[in-house]
Amino acid sequence: MLFSRFVLLAFGSVAAVSASSIYARGRGGSSTDQPVANPYNTKEISLAAGLVQQTYCDSTENGLKIGDSELLYTMGEGYARQRVNIYHSPSLGIAVAIEGTNLFSLNSDLHDAKFWQEDPNERYIQYYPKGTKLMHGFQQAYNDLMDDIFTAVKKYKKEKNEKRVTVIGHSLGAAMGLLCAMDIELRMDGGLYKTYLFGLPRLGNPTFASFVDQKIGDKFHSIINGRDWVPTVPPRALGYQHPSDYVWIYPGNSTSAKLYPGQENVHGILTVAREFNFDDHQGIYFHTQIGAVMGECPAQVGAH
């Protein structure tokens, strides 16, 4: 029922957008480069997966240990606003982990369904190239938390004498995380250290995707598991485009993975049929489960 509600909301949004013709139809290119061996640090991916899994858990007491990381602060509760955990990690620095869709929250569901494109928020539009467009729902979800995230990150960077900031997200939280990672790179002293994004949906148009490549391409880590369908939405036909490079775990929930270079690589995830369930979206990412509300609480890094 919850999944059906999401699908109906999504298709209703597409119909409304199509009728009003308020989205961009520009379509970016597709990479034809062959995949290469996974160059990413899989231990860091495993840790990042645990840190974002914990955002789905109700245990939010400061001092909680997940992997090498200590939970410092939590904002949002997953209903009116997505939950965001702030950690300190010897591996990742100050780590910002953002929860994905809470299917028990209509507000959270609606963020996924608002497919139309809009300009970047007035707070950061000056940093983006002309013509940049972002999905309304994902940007709205991030803007609800933007000021609190910046305040907390600045506070804990100072308290922990830490220069590194890593942003992590899953699903809706991955889209929010990409926008947050760009915002930190563009507007915060010291910029971004890394970002790890799991099951990332498309966030913006080709202008945005290419600007991500330009600004944080060497810090950007997108991980897709198996036949996960979430990274295939919103559709490219609506003017959306992924930034370059993703690691594809295939078969799903295994440790077999390759990097697919460039934007929208033709040899990757679209070569296999999608499965419209959450078995791979909420799966095992290099020995750590991201199971959302049905996952392990507290999160267990490297337990699989």
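Each Cβ is built from the backbone N, Cα and C atoms, and glycine gets one as well.
For reference, Swiss-Prot has these:
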MUTAGEN   Leu103 to Gly  Leads to increased activity on pNP-C8 by approximately 2-fold
MUTAGEN   Phe104 to Gly  Leads to an approximate 40% decrease in pNP-C8 activity
MUTAGEN   Trp116 to His  Decreases the optimum temperatures to 20 degrees Celsius and shifts the optimum pH from 6 to 4. Decreases considerably specific activity
MUTAGEN   Trp116 to Phe  Decreases the optimum temperatures to 10 degrees Celsius and shifts the optimum pH from 6 to 5. Decreases considerably specific activity
ACT_SITE  Ser171  active site, nucleophile
ACT_SITE  Asp228  active site
MUTAGEN   Trp229 to Phe  Decreases the optimum temperatures to 20 degrees Celsius and shifts the optimum pH from 6 to 5. Improves the specific activity toward p-nitrophenyl myristate
MUTAGEN   Trp229 to Ala  Decreases considerably specific activity
MUTAGEN   Trp229 to Leu  Shows a clear preference for short- and medium-chain p-NP esters (C4 to C8). Decreases considerably specific activity
MUTAGEN   Asn277 to Asp  Increases thermostability. Decreases considerably specific activity
MUTAGEN   Asn277 to Phe  Shows a clear preference for short- and medium-chain p-NP esters (C4 to C8). Decreases considerably specific activity
MUTAGEN   Asn277 to Leu or Val  Decreases considerably specific activity
MUTAGEN   Phe278 to Ala  Retains approximately 78% of its activity toward DAG, but only 11% activity toward pNP octanoate (pNP-C8)
MUTAGEN   Phe278 to Asn or Thr  Leads to a 6-fold increase in the hydrolytic activity toward diacylglycerols and a 3-fold increased esterification activity
ACT_SITE  His281  active site
MUTAGEN   Gln282 to Leu  Leads to the ability to hydrolyze triacylglycerol (TAG). Also acquires ability to synthesize TAGs by esterification of glycerol and fatty acids
Rounded inter-Cα distance in Å - Asp228 (active site), His281 (active site): 5
Within 10 Å of the Cβ of Phe278 (mutagenesis position), how many other Cβ atoms can be counted across all chains shown? 19
Under DSSP, is Asp228 (active site) part of a helix or a strand, or is it coil? coil
Of all the recorded positions given, namely Trp229, Asn277, His281, which is spatially nearest to Trp116 (mutagenesis position) at the Cα level? Trp229
For the recorded positions Ser171, Asn277, Gln282, which one has its C-beta crowded by the most other C-beta atoms within 10 angstroms? Ser171
Among Trp116, Trp229 [mutagenesis positions], residue with fewest other Cβ within 10 Å: Trp229
Students should find that the Cα atoms of His281 (active site) and Trp229 (mutagenesis position) sit apart, in Å rounded to an integer, by 8
Filter the mutagenesis positions Asn277, Phe278, Gln282 down to the ones within 10 angstroms of Ser171 (active site, nucleophile), Cα to Cα, kept in sequence order. Gln282
Does DSSP put Gln282 (mutagenesis position) in a helix, in a strand, or in coil? coil
